[in-house]
Amino acid sequence: MSRPRRRGRDINGVLLLDKPQGMSSNDALQKVKRIYNANRAGHTGALDPLATGMLPICLGEATKFSQYLLDSDKRYRVIARLGQRTDTSDADGQIVEERPVTFSAEQLAAALDTFRGDIEQIPSMYSALKYQGKKLYEYARQGIEVPREARPITVYELLFIRHEGNELELEIHCSKGTYIRTIIDDLGEKLGCGAHVIYLRRLAVSKYPVERMVTLEHLRELVEQAEQQDIPAAELLDPLLMPMDSPASDYPVVNLPLTSSVYFKNGNPVRTSGAPLEGLVRVTEGENGKFIGMGEIDDEGRVAPRRLVVEYPA
């Protein structure tokens, strides 16, 4: 039986999209997938429609390694409206409570300090976490509140930017699983006035260079430019991509000789010199260091395959 024809291009890499405000992360993903005519695409950590900023879009084989970005730290710029609390903790929700803003600068500094370091956070009902197989926001839209357990997060840095009138601006560098809306809602309660997010921008994900972010508008301009020059759009679009193994850039590299990489790519653990004693590794082959997948050091010190790059015939 012949293999079913794959739709789209076998293009592999990560695009650092600057997501526009008012668009869901999935809508942004689908637009990028169509522009690149990619056979597969996935994003790593959704941004709310209200939010803008860095949304890594993994194309092709890079989708296999997107999970490593989900575990990475992130940096945000947020502006909160003080004195108003909403049901979603952001400006897209309904105002449920209004209170005067009466705290002092000293009280603000003390409240902010309670959110630095290792803390416990109860996720918002308006989140994509699941309870009994159903997303929390689906319960919330039905007016149902379900129990949520506090989860450990780390706020590595919380910078005070400004406080003018009923607006408070902060910059937050945090671990995976941190909900900025929840931090703002909890901060508003500590200050006794309530608060919600009116502006949120993701400044950075992991160690990705901010200057490599691109907008949907720029991608469309490149497609038009390619048409005018009568060249394939891929010639202008593909250089924007980060390497497919960039989501796992924090892991050490093990380079296999071609004689060993054949066995590794067939699913077999292999021995090699220079491997760490334990943990996950990025595996490359040959003198050019071509990335072939992720491995893990097994109990016998061998590099065992965990996720492999598949090369499809043209």
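Counting begins at 1 with the first residue displayed.
Just so it is clear, glycine is given a Cβ too, placed from its N, Cα and C backbone atoms.
At each noted site, the model still has the original residue.
These figures come from a predicted structure and were not determined experimentally.
Annotation source Swiss-Prot lists active site, nucleophile at Asp48, citing sequence analysis. According to DSSP, Asp48 (mutagenesis position) sits in a coil region rather than a helix or strand. Cβ environment of Asp48 (mutagenesis position): Asp90, Asp92, Arg181, Leu200 lie under 8 Å away, each six or more residues apart in the same chain.
According to its DSSP assignment, Arg202 (substrate binding site) is in a strand. Cβ neighbour count for Arg202 (substrate binding site): 21 (other Cβ atoms within 10 Å of its Cβ, all protein chains included). Residues or ranges marked as substrate binding site by Swiss-Prot: His43, Tyr76, Tyr179, Arg202.
Quoted from Swiss-Prot, the note attached to the mutagenesis of Lys19 to Met or Arg states: Reduced structural stability and decrease in activity. DSSP assigns Lys19 (mutagenesis position) to a strand in the three-state reduction.
Quoted from Swiss-Prot, the note attached to the mutagenesis of Pro20 to Gly or Leu states: Reduced structural stability and no change in activity. For Pro20 (mutagenesis position), the same-chain residues that are 6 or more apart in sequence and have a Cβ closer than 8 Å to its Cβ are Ala28, Thr52, Thr215, Leu216.
A mutagenesis experiment is reported in Swiss-Prot for this position, His43 to Gln, and the note states: 50-fold decrease in catalytic efficiency. In sequence order, Ser25, Asn26, Ala28, Leu29, Leu55, Pro56, Ile57, Cys58, Ser66 are the residues of the chain that are 6 or more apart from His43 (mutagenesis position) and have a CB within less than 8 Å of its CB. In the three-state DSSP assignment, the secondary structure recorded for His43 (mutagenesis position) is strand.
Among the mutagenesis experiments that Swiss-Prot reports, His43 to Asn is described with the note: 180-fold decrease in catalytic efficiency.
Swiss-Prot documents His43 to Gly as a published mutagenesis change and attaches the note 250-fold decrease in catalytic efficiency.
Quoted from Swiss-Prot, the note attached to the mutagenesis of His43 to Phe states: 2-fold decrease in catalytic efficiency.
Listed in Swiss-Prot as a mutagenesis experiment, His43 to Ala is described as follows: 330-fold decrease in catalytic efficiency.
Among the sequence features in Swiss-Prot, the mutagenesis site Asp48 to Cys is noted as follows: Loss of activity.
Neighbour density for Cys58 (mutagenesis position): within 10 A of its CB lie 28 other CB atoms from the protein chains shown. Mutagenesis annotation in Swiss-Prot: Cys58 to Ala, described as Slight increase in activity. Slight increase in activity; when associated with A-174 and A-193; the structure shown retains the original residue.
Cys174 (mutagenesis position): 22 other CB atoms within 10 A of its CB, across all protein chains. Swiss-Prot lists Cys174 to Ala among its mutagenesis entries, and the accompanying note reads: Slight increase in activity. Slight increase in activity; when associated with A-58 and A-193.
Secondary structure at Cys193 (mutagenesis position), taken from DSSP and collapsed to helix, strand or coil, is coil. Using a 10 Å radius centred on the Cβ of Cys193 (mutagenesis position) and all shown protein chains, the other Cβ atoms total 20. For the mutagenesis result Cys193 to Ala, the note given in Swiss-Prot is Slight increase in activity; when associated with A-58 and A-174.
Around the Cβ of Tyr179 (substrate binding site), a 10 Å sphere holds 21 further Cβ atoms from the protein chains shown. In the three-state DSSP reading, Tyr179 (substrate binding site) counts as coil. Each residue contributes its Cα atom, and for Arg202 (substrate binding site) and Lys19 (mutagenesis position) these two points are 9 Å apart. The Cβ of Tyr76 has fewer other Cβ atoms within 10 Å than any other of the recorded positions Lys19, Tyr76.
Checking each of the recorded positions (Lys19, Tyr76, Cys193) against Cys174 (mutagenesis position), the C-alpha distance stays within 10 Å for Tyr76.
Counted over all residue pairs in His43, Tyr76, Tyr179, Arg202, the record's binders of substrate, the longest Cα to Cα distance measures 18 angstrom. The recorded positions shown are Lys19, Tyr76, Tyr179; of these, the one with its CA atom nearest the CA of Cys193 (mutagenesis position) is Tyr179.
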